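Q: Before anything else, here's the structure in question.
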Amino acid sequence: MNSNKELMQRRSQAIPRGVGQIHPIFADRAENCRVWDVEGREYLDFAGGIAVLNTGHLHPKVVAAVEAQLKKLSHTCFQVLAYEPYLELCEIMNQKVPGDFAKKTLLVTTGSEAVENAVKIARAATKRSGTIAFSGAYHGRTHYTLALTGKVNPYSAGMGLMPGHVYRALYPCPLHGISEDDAIASIHRIFKNDAAPEDIAAIVIEPVQGEGGFYASSPAFMQRLRALCDEHGIMLIADEVQSGAGRTGTLFAMEQMGVAPDLTTFAKSIAGGFPLAGVTGRAEVMDAVAPGGLGGTYAGNPIACVAALEVLKVFEQENLLQKANDLGQKLKDGLLAIAEKHPEIGDVRGLGAMIAIELFEDGDHNKPDAKLTAEIVARARDKGLILLSCGPYYNVLRILVPLTIEDAQIRQGLEIISQCFDEAKQ
């Protein structure tokens, strides 16, 4: 049997250091909210492969659907020989993505591809080249999505300048002194100083920032952004790669914002652990790209498509949207109880089950505590709980449990978090 230490040594020789690894363990098998490493140790998984496992590890209905598809067809490339699961999934997404208008859907493989294609479609539809993204944003690791991403280190450090015609607005974050008025004013400054509105093809926004710290836009801000886009003929792109697929208590977070985007990207949990992503948008906008301008060899792979179709059925059969809201409330209640004993927890927040806590030195919001955050992650792992951090200051703990988690596992995870804070304080 290989140990984690031995595998980590082999990893350093075989895999470039640019591929980070948060936890120095190697997973061997998993079930719902539990993971076992190669040494047989069991962990509670509160990371979900970075928001990919809303239906848990290896949901039996998803596994059964995938096994059945594997016996029929694994790949043809949809642009060469089409297959029904791709078409069926697109038809369903056209109905489920927010917006009371005709829609079409493109399937790809990764969230980065989805965002990049959304911008490409917006540029084709508007005949413009500029894009506005936000501070703290994370949109992917391809060259263009790195330009959209509002954090240089570690994502694009040492790579030189990214593609141009990307402009940075402020994401509203009252906790850190950025009001909604500040955010809107920053867009108007772009229009005045950097790029005229008639040169902007799209504004790309995460309704709840993922890597940026789980800060959620308010419906009021999103409505102001929608009005601004309408005024200037700009496409509004909602990046729901992390917030979508039911994480926030609705299938898409934009359903809670009171307005619809022109284009929506999705990925991560949509296929229960299989690589699938997509863009859904206004039909006439999606048709702006000429034949041959969209697609990819593996885009919308049939195995991933049937997995996604089954995931959507599981959401309905197991009432997972309501469970996301119930689960989120249980997590927030438990974390708020911990925060009462630990003033270093300066904020507990989240939509649905997309929950985060933010840590500060002595509760001072001007002193983000990245060191304590990293310590809590490490202590939790030692106690059998997998957590992730995020945020521009590396001081946010995010919780991305499966929506299928058992109540006893929630209590166990919260107890471990509480113990970690108690011990770190000693």
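Keep in mind that glycine also has a Cβ here, set from the backbone N, Cα and C atoms.
As annotated by Swiss-Prot, pyridoxal 5'-phosphate binding site applies to GLY111, SER112, GLN242, THR297. As a published mutagenesis entry, ILE50 to Gln appears in Swiss-Prot alongside the note: 3-fold decrease in catalytic activity and 12-fold decrease in affinity for GABA. Listed in Swiss-Prot as a mutagenesis experiment, GLU211 to Ser is described as follows: 100-fold decrease in catalytic activity and 15-fold decrease in affinity for GABA. The note that Swiss-Prot attaches to the published mutagenesis VAL241 to Ala is: 25-fold decrease in catalytic activity and 5-fold decrease in affinity for GABA.
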Q: I'd like to confirm something. Which of the recorded positions, SER112, VAL241, GLN242, THR297, has a Cα closest to the Cα of GLU211 (mutagenesis position)?
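A: That would be GLN242, nearest by Cα distance.
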Q: Using a 10 Å cut-off between Cα atoms, which of these binding-site residues sit near ILE50 (mutagenesis position): GLY111, GLN242, THR297?
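A: Passing the 10 Å Cα cut: GLN242.
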Q: Out of SER112, GLN242, THR297, which of the binding-site residues has the smallest number of neighbouring Cβ atoms within 10 Å?
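A: THR297, out of the binding-site residues SER112, GLN242, THR297, has the fewest neighbouring Cβ atoms within 10 Å.
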Q: Check each residue in the chain of VAL241 (mutagenesis position) that is at least six apart in sequence and keep those whose C-beta is under 8 Å from its C-beta; list them in sequence order.
A: GLY111, ALA114, VAL115, GLU206, GLY210, THR265, PHE266, ALA267, LYS268, ALA277
Q: For the pyridoxal 5'-phosphate site as recorded (GLY111, SER112, GLN242, THR297), determine the largest distance between any two Cα atoms, in Å, rounded to the nearest integer.
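A: Max span of the pyridoxal 5'-phosphate binding residues, Cα based, is 24 Å.
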Q: Including all protein chains shown, what's the count of other C-beta atoms within 10 A of the C-beta of GLY111 (pyridoxal 5'-phosphate binding site)?
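A: Excluding its own Cβ, the number within 10 Å is 32.
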Q: If you count the other Cβ atoms within 10 Å of each Cβ, which of the mutagenesis positions ILE50, GLU211 comes out on top?
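A: Top count of Cβ atoms within 10 Å goes to GLU211.
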